[in-house]
Every structure is written in C-alpha cells, then in structure tokens.
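Visitor: Quick one: the structure is below, questions incoming.
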Amino acid sequence: MNGTTSSINFLTSDDDASAAAMEAFIGTNHHSSLFPPPPQQPPQPQFNEDTLQQRLQALIESAGENWTYAIFWQISHDFDSSTGDNTVILGWGDGYYKGEEDKEKKKNNTNTAEQEHRKRVIRELNSLISGGIGVSDESNDEEVTDTEWFFLVSMTQSFVNGVGLPGESFLNSRVIWLSGSGALTGSGCERAGQGQIYGLKTMVCIATQNGVVELGSSEVISQSSDLMHKVNNLFNFNNGGGNNGVEASSWGFNLNPDQGENDPALWISEPTNTGIESPARVNNGNNSNSNSKSDSHQISKLEKNDISSVENQNRQSSCLVEKDLTFQGGLLKSNETLSFCGNESSKKRTSVSKGSNNDEGMLSFSTVVRSAANDSDHSDLEASVVKEAIVVEPPEKKPRKRGRKPANGREEPLNHVEAERQRREKLNQRFYSLRAVVPNVSKMDKASLLGDAISYINELKSKLQQAESDKEEIQKKLDGMSKEGNNGKGCGSRAKERKSSNQDSTASSIEMEIDVKIIGWDVMIRVQCGKKDHPGARFMEALKELDLEVNHASLSVVNDLMIQQATVKMGSQFFNHDQLKVALMTKVGENY
C-alpha cells in the first residue's frame, strides 16, 4: 500500500502472494522487514500485549457506537548507523476485532475464487502454526468477511511518521476522523481507500504519546469527544524509568488477572533478548553483594540442567506467530479471540475462547515478544536481573536544547503531545464554566455552546440599553416635576400664604411622612401630614399625574393629623422606591 514502509499483498489470489504471506508469518530472518527493529537510543516503552489488547477491547465495548475493530500502531525507530538517521516507524502493536452487529453487513461482494483464496491463506497459516497437525474443517463453509480480511492484512503494515493515515495523525498530534464513503475516498490515503472498498464507512486515527489508535466501523459514525477522552485516559501515560515493561498496577483496574505480581513478563519484555542474562553482566559493579552470588549460582545451575530446553525455547520464540493459536479450519467462529504474538509463555492461557452469548468474532494480533524462559522457575532470577540492570546502567543525561526555559520549574520542557493535552484540558474547563453560566443551552457540543453564549450576551446588552434609556426618561420627568414645584404658575402667592399660616400655627406643627412599599407593579402608599389646605385632594391629584391606578384608598383624621393610605398599581411607567417617594413628596407637599 502507498505510504507504508512494508506490507504483504494479501489482496491478490495468486500462489506467489500466498507463499509471501506464509513467509511473512513464519520466517525468522524476514520478520524485521514487517516490523522495524526497536531503536537503541532512546528506547521506547514496550507494552504488554495482554494489557494492550484489553485496553482496545475495553475501548470498543464501552463505546456507544458500533466499532468493528481497533488497532494500536506503536512507535519504533529505524536507526541507520551509516547516515545517523533515526526514522520513526509506526508498526502493529496489537488489535482487537469485534465484527459487525448487523448480519446484513457481513455479506461479501467477493467472488468464489477470492473467498477460496482467503480460506486457503488462513488454512495454510493455521497449518504452519499448528505444526502440521490436522485441524477440524467444521467452519470451512463460513466466509471470511471483507472487514475481517482488511483487519488481517493490516497486521503486515507499518507507516513512516507523517506518511499514511496513522503517520499523519502522529506527526501532527491530531485526530483524523473520516466519516462516510466520500470522506474515505477523498482523503488521498490509500489505506482509507482500501478500507472503503472493504466495507468500512468510518475510520478514525487518534494520536497518543506512544503511538496511534485506529478504529474502523461499517457504519457512518459522527465525531465523538467522549471517544477521544477515553482514548486519552487509556493510552496516554508516562513510562518513566528504565523498565520497558508496563505493570498492570499502573492502570486503574487489573487488566491481566491471569498473571500475579511475580510474573517476570510484566518486568522484562525486551523483544530481542529471549535467553538468560550472563553472570558477568548481572554482577557488574556489584561483586560484593550476596544477592549477586545467589544469582550466579542460579544461572550456572540453570545453564547446566536446562540448556537444551532454553535453546528450544529460543528457536520457537523467534517466530512471529504462536503455535498454540488455531484458526479452526481457517475461519473465525462465534466469540473467538485469536492472538498472534511471539511469547511462548502464552500457552498458559487458551488462545481461542468460545461462548454462547456473543455471535461476533474477535480477532487480535500482537507483535510484542516477551521472555521465553520458564516463568515459575526463573521469576526470582529475572527480578534480580532487573534490579542489577537498573543499578549498573545510570540514566543518560539528555543535552539541553537552546531556547526558552521550561515553565513552572520543570527540568525538561513538555513535548508537543503533553502540551497539547494540557491545552485541551484547560480549554475544556473553560467550556464547562461557560456552560454553567449560559442559562439555555440548545445542544451540548462546543459550537452550539458558543452560539448560545453569544446570543445570551447580545440579549443582556439589549436589556442594559433599555434599562439605561428608561432611567434617562424617568430622570427627565423627575427634573420636570421639580422645576414645576419650584416655578409653579399662579401658585407662588398661595404658597407664601400657606407658609405664613403654618408659621402662625401652633408650635407643635406636624411634619409630612410618606412611606412607600413596592411589590412588583403594585404599590402600598401611606401619607401622614397635617389636615390643612386639603392634602387629600393633592394626594389624589398626584396619583393621577403619575399614572397610578387606585385599587383601594382610605383617609382618617385625628385632631390635626391626617393619615392617608392607598393601594395602587403602576401604569405605563415603572418607579422604584426612591423615585416614587420623591415624586409624591413633590406633588403632595409642594405647598405644605
């Protein structure tokens, strides 16, 4: 395929392609062409195939969409000693095949010859894996689906960084989501085009710190932020220290219940080293340690008694496929999980598991190779080898790059993937805060949230402008009322007469008191003043001028004191407490 560093042509039906496929699966000298060798400097983290496969399975099973398969493309380095170039390669790390839930989508468009070619390739692979032992032909009549064949072919592919769908996603640290047949064919990537030919309608590549997670489905699935969040939680983590293995305890749940804490495969997972460490390397720099003497004794004893079994295990572990894996006549049956790996110790677990609850086939391949030594006999030895190796090899100091100093007191600056992840987390927090402020959110996606926030801000602006205009109008009316009270026509002489009469009144003159209570548009008014000069008439006239509708009114007189109470409702103009009190004081008490 275009944009891959290596691939095997399974798509043709000739005998040469089948022979090439057989050689690719079992060849001990040519498997390096399928998957580039791991780099020497710097070492990349090597995943445990069981935990990685279970992560992929958990990702698909927990997703609300119907995903057909999931593949993890793991990064490695192809170092050229002559030129000094270090090329980043994305190779097959592991995969999980679930299949289509819709039975109609399993129908193939291939002819009989193509189906026979696929069955023959899988039968030959099964025959080579099982060592020539006869296999049952119960499932020979079942067809190999297009998506299943596409998933199988993907095992033989690898991509240069920046080339192909996974390479472009990893280079740019972004998500590539192709949904629909038009998007797949128009992407310009040959892998996406092949996926569309073999029945896929959605392909997704999500870059992580250690590789790319690819998902495919025979249905059209729209972009989901929840899926990307799950991928970040499952596959983005730090692999610090010199240990290349990934412990199951570093995850939030036990991904490998079949292996205990003493399983050395969780500690030592170097693909190219399947033998036992020599005593000279183990005891380097720590000759006086009693544990080193015990390790040397154990190593010499093992080399003396078990050298034949170790050599046999070394020969078997050089193959890429495990002999205890079978295709059951070349085809997948209901709820079967197939695992390709170079780990001889995987014989402890059944490679093909059958169930009655799920009718879908599950296909899984892995290129991760672990130590082929006996786990139960050499667990203490391998654990001590790890401890000594960590002590002997000091961490290499990386040269500091010129430029800005790392922020927040970090010794090393964050890489672009970690920085992008933190930026997205901060952006998501801002969106959560914005969603809490906006009252009416139409949809939960970010675009709709921004649109609703803009509409809400514009609405608040219009309300503010309306309130300011109403305030200006009320202020103008109050200014006009105050001017009328000070410069009333024909009322100056009468005001002087009233003031003089008030001065001639008794020393115990009564001051005017106005109490106002506003409840919505309803107002309760209480006026207490003297009974001279008809304050009741002035009060009713003031209510009329202020456009206040009277619902109830009462007037009582005690000696020289008059108490007026009224319940009114505001009309066209809304007054607050201070505005209404000032207006009534001006109208009723202008001649008081």
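Here the Cβ of each residue, glycine as well, is placed from N, Cα and C on the backbone.
As listed in Swiss-Prot for this protein:
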- 411-460: domain 'bHLH' (DOMAIN)
- ASP94 to Glu: No effect, normal sensitivity to 5MT (MUTAGEN)
- ASP94 to Asn: In atr2D; dominant resistance to 5MT (MUTAGEN)
- ASP94 to Ala, Gln or Ser: Exhibits an atr2D-like phenotype; dominant resistance to 5-methyl-tryptophan (5MT), a toxic tryptophan analog (MUTAGEN)
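Describe each of these features in terms of where it is and what it packs against.
Guide: Here the domain 'bHLH' (411-460) returns a mean pLDDT of 86 for the predicted model.
When secondary structure is read from DSSP and collapsed to three states, ASP94 (mutagenesis position) falls in the strand class.
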Visitor: Once the chains shown are all counted, how many other Cβ atoms turn up within 10 Å of the Cβ of ASP94 (mutagenesis position)?
Guide: 29
